[in-house]
Structure formats: structure tokens, C-alpha cells
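The structure appears right after this line, and notes come after that.
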Amino acid sequence: MCDKEFMWALKNGDLDEVKDYVAKGEDVNRTLEGGRKPLHYAADCGQLEILEFLLLKGADINAPDKHHITPLLSAVYEGHVSCVKLLLSKGADKTVKGPDGLTALEATDNQAIKALLQ
């Protein structure tokens with residue numbers, strides 16, 4: 001399967017395409033080109049429905065990417081409040097520190113995200 005096409009679907013919110021890849025055997029925990037997992041790409045781009053689907057299919061909510069960034073940190077860094085809320089509700093570890101040594105709470109100035117993390 002082509003990583004670039006799968007990554008495009010993850011980033012652009014093409015849920016039907018993501019479902020098709022998974023139905024054909026795509027591992028939701030596989031490290032893709034670029035050193036990140038599917039959940040990271042969805043979190044980075046604010047793709048809430050895709051996050052929900054990947055988690056339902058067993059994606060590791062706390063898996064770090066090649067930079068030691070978790071999906072929660074990805075969503076926090078990009079300011080995706082709804083994704084942060086979903087990840088926390090599904091058990092994401094908010095104490096993990098990113099490569100800068102900061103937790104998600106310490107890494108954001110977004111007040112809505114801070115409120116979720118406290």
C-alpha cells in the first residue's frame with residue numbers, strides 16, 4: 001500500500017478512503033513514511049472522525065512518533081481543541097513530555113486546551 005496516498009487520506013479527512021485502506025489490511029499502528037503513525041497525521045490535521053475511527057480499530061493512543069511526540073501533543077501543538085478533548089476522553093497520557101521537555105499543558109497558550117488539560 002502506498003504511504004503517500006494513505007497519508008493524504010488521513011490528513012485531508014477522507015474517512016471512506018481510510019476505512020478502505022484498513023479493510024484491505026492496513027495496520028493502524030504501522031509507522032508510515034516520515035516516521036509517524038496514522039493517529040499522528042489525523043491529530044496534526046484536526047481530523048476528528050478519522051481519530052475516532054483509528055482508535056476504534058485499535059490505534060495506540062500514546063504511541064510516540066520518531067520525534068517522541070504523541071498524538072495528544074500533535075493535536076495540542078496544532079490547536080485542535082476537539083481532537084485534544086477526544087484523545088483525553090479515550091485515555092491519552094497528558095503527562096508525557098515532548099522533545100522540548102514540556103508536557104501538553106506547558107506547551108500550549110490556547111486557553112480552551114489548557115482548561116481540558118488541567
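Every residue gets a Cβ built from N, Cα and C, even glycine.
According to Swiss-Prot, the experimentally introduced change Glu33 to Ala is described as follows: Reduced interaction with RELA. Reduced translocation to the nucleus. Reduced activation of NF-kappa-B transcription factor activity.
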Same-chain residues six or more away whose CB lies under 8 A from the CB of Glu33 (mutagenesis position)? Asp3, Lys4, Met7
Using DSSP with the three-state reduction, classify Glu33 (mutagenesis position) as helix, strand or coil. coil
